[in-house]
Amino acid sequence: MATVKISLSLASLSPSSSSSSIQSKLSPSFIPNAAPAKAVKLRFNGKSLRAKPMVYRSSRSVGVTCSASSSLTTLPSALLFDCDGVLVDTEKDGHRISFNDTFKERDLNVTWDVDLYGELLKIGGGKERMTAYFNKVGWPEKAPKDEAERKEFIAGLHKQKTELFMVLIEKKLLPLRPGVAKLVDQALTNGVKVAVCSTSNEKAVSAIVSCLLGPERAEKIKIFAGDVVPKKKPDPAIYNLAAETLGVDPSKCVVVEDSAIGLAAAKAAGMTCIVTKSGYTADEDFENADAVFDCIGDPPEERFDLAFCGSLLRKQFVS
């Protein structure tokens with residue numbers, strides 16, 4: 001069965017657009033595992049709009065019409081983003097470089113090349129990643145022998161690496177991925193709770209959210225990151241914590257992830273999950289995802305928006 005990708009674009013609408021003429025094109029190339037969905041009520045520039053997503057398993061172009069309406073429907077209760085690879089494609093030229101600079105400054109004679117780091121990303125968490133690597137290839141001569149002291153050694157490396165990484169973020173050398181700010185704005189405007197759930201250090205995640213999304217958005221976004229839970233992805237602990245803290249039903253949450261381990265965590269938490277592939281995860285297995293795209297996208301190259309997220313929940317409830 002052929003599949004196509006759809007995108008519901010509200011960003012190009014203007015306040016002067018008439019309710020009968022508001023229309024946007026869909027950009028076909030991949031379709032998620034979704035069924036035709038009911039209209040979704042959104043607010044745009046003071047107007048109540050009704051987006052009617054039409055999902056087809058075909059390679060032909062399709063369209064969607066948005067019209068002013070008072071019809072009520074259900075949007076996600078919460079929109080949960082992973083950080084690295086979703087908000088920003090940080091891994092290859094961000095975290096990897098910062099790890100290597102840390103190793104160099106500590107004179108450890110360790111370098112993670114692009115391919116090796118891609119393999120290490122299958123392990124959730126930077127401290128866990130370093131520990132697994134050293135356990136496999138051998139610990140540096142400068143590392144302590146005692147297990148407890150090794151944990152402190154790894155924690156020190158990770159703290160130094162985080163500080164180097166934050167410099168990259170604060171200098172805005174790593175941009176937001178296309179469509180992230182748009183989707184966050186749509187959620188916040190329509191009363192959908194927004195959170196970032198990441199295995200990365202909390203300071204690094206907060207820096208990304210504050211510096212790249214801006215302080216006004218950041219103060220409305222809840223962050224769950226680092227060691228806030230004892231187990232990292234693919235364990236669902238961080239998504240379970242997010243749902244509990246936000247006071248939302250996991251089945252009414254939509255997660256945006258970029259990796260197979262992130263997808264596994266979201267699904268284990270009972271949540272709907274959209275995957276936006278990143279540089280390191282393009283070839284991973286996303287068979288269990290509710291939708292898969294190359295990115296969120298900004299108009300006119302938009303892939304999906306908040307209305308589409310709602311359509312996936314509707315499909316879940318009627319299936």
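First residue shown is number 1, and so on along the chain.
Note that Cβ sites are derived from N, Cα and C of the backbone, with glycine treated the same way.
Unsubstituted: the structure retains its original residues.
A 10 Å cutoff on Cβ-Cβ distances gives Asp82 (active site, nucleophile) a total of 30 other Cβ atoms nearby, all chains included. What Swiss-Prot records for Asp82 is active site, nucleophile, and it gives a curator's inference as the kind of evidence.
Asp84 (mutagenesis position): 26 other CB atoms within 10 A of its CB, across all protein chains. Secondary structure at Asp84 (mutagenesis position), as computed by DSSP, is strand. Annotated Mg(2+) binding site per Swiss-Prot: Asp82, Asp84, Asp258, in sequence order, evidence recorded as a large-scale study or a structure entry.
Taken from Swiss-Prot, the feature substrate binding site applies to Asp82, Glu91, 125-129, 158-161, 198-204, supported by similarity to another entry. Cβ neighbour count for Gly126 (substrate binding site) (all protein chains, 10 Å cutoff from its Cβ): 25.
For the mutagenesis of Asp84 to Asn, Swiss-Prot gives this note: Loss of catalytic activity. The structure shown keeps the original residue.
Annotation source Swiss-Prot lists active site, proton donor at Asp84, citing a curator's inference.
Under 8 Å, Cβ to Cβ, and six or more positions away along its own chain, Glu91 (mutagenesis position) finds Asp84, Gly85, Tyr117, Leu121, Ser278, Gly279, Tyr280. Swiss-Prot gives this note for the published mutagenesis Glu91 to Ala: 40% to 80% decreased catalytic activity with xylulose-1,5-bisphosphate, but no effect on activity with ribulose-1,5-bisphosphate.
For the mutagenesis result His95 to Ala, the note given in Swiss-Prot is 40% to 80% decreased catalytic activity with xylulose-1,5-bisphosphate, but no effect on activity with ribulose-1,5-bisphosphate. For His95 (mutagenesis position), applying a Cβ distance below 8 Å and a minimum sequence separation of six or more within one chain yields Asp84, Gly126, Lys161, Phe165, Ser200.
Quoted from Swiss-Prot for the published mutagenesis Tyr117 to Ala: 40% to 80% decreased catalytic activity with xylulose-1,5-bisphosphate, but no effect on activity with ribulose-1,5-bisphosphate. Taken residue by residue with DSSP, Tyr117 (mutagenesis position) is part of a helix.
Here Swiss-Prot describes Arg129 to Ala as a published mutagenesis experiment; the accompanying note says: 97% decreased catalytic activity with xylulose-1,5-bisphosphate, but no effect on activity with ribulose-1,5-bisphosphate. The number of other Cβ atoms within 10 Å of the Cβ belonging to Arg129 (mutagenesis position), over all protein chains shown, comes to 23. Reduced to three states, the DSSP call for Arg129 (mutagenesis position) is helix.
Cβ neighbour counts within 10 Å, taken over all protein chains shown, single out Asp258 as the most crowded of the binding-site residues Glu202, Asp258. When the C-alpha distances from Thr199 (substrate binding site) to the recorded positions Asp82, Arg129, Asp258 are tabulated, the minimum falls on Asp82. Using a 10 Å Cα-Cα cut-off around Asp82 (active site, nucleophile), the recorded positions Arg129, Gln160, Glu202, Asp258 reduce to Asp258. Listed in chain order, the residues near the Mg(2+) site other than Asp82, Asp84, Asp258 are Phe81, Cys83, Gly85, Val86, Leu87, Ser198, Glu257, Ser259, Gly262, Ser278, each with its Cβ within 8 Å of the site Cβ centroid.
Listed binding-site residues: Gln160, Thr199. The one with the lowest count of other Cβ atoms within 10 Å of its Cβ is Gln160. With respect to their backbone Cα atoms, Glu202 (substrate binding site) and Asp258 (Mg(2+) binding site) stand 19 Å from each other.
Between the C-alpha atoms of Asp258 (Mg(2+) binding site) and Gln160 (substrate binding site), the distance comes to 26 Å.
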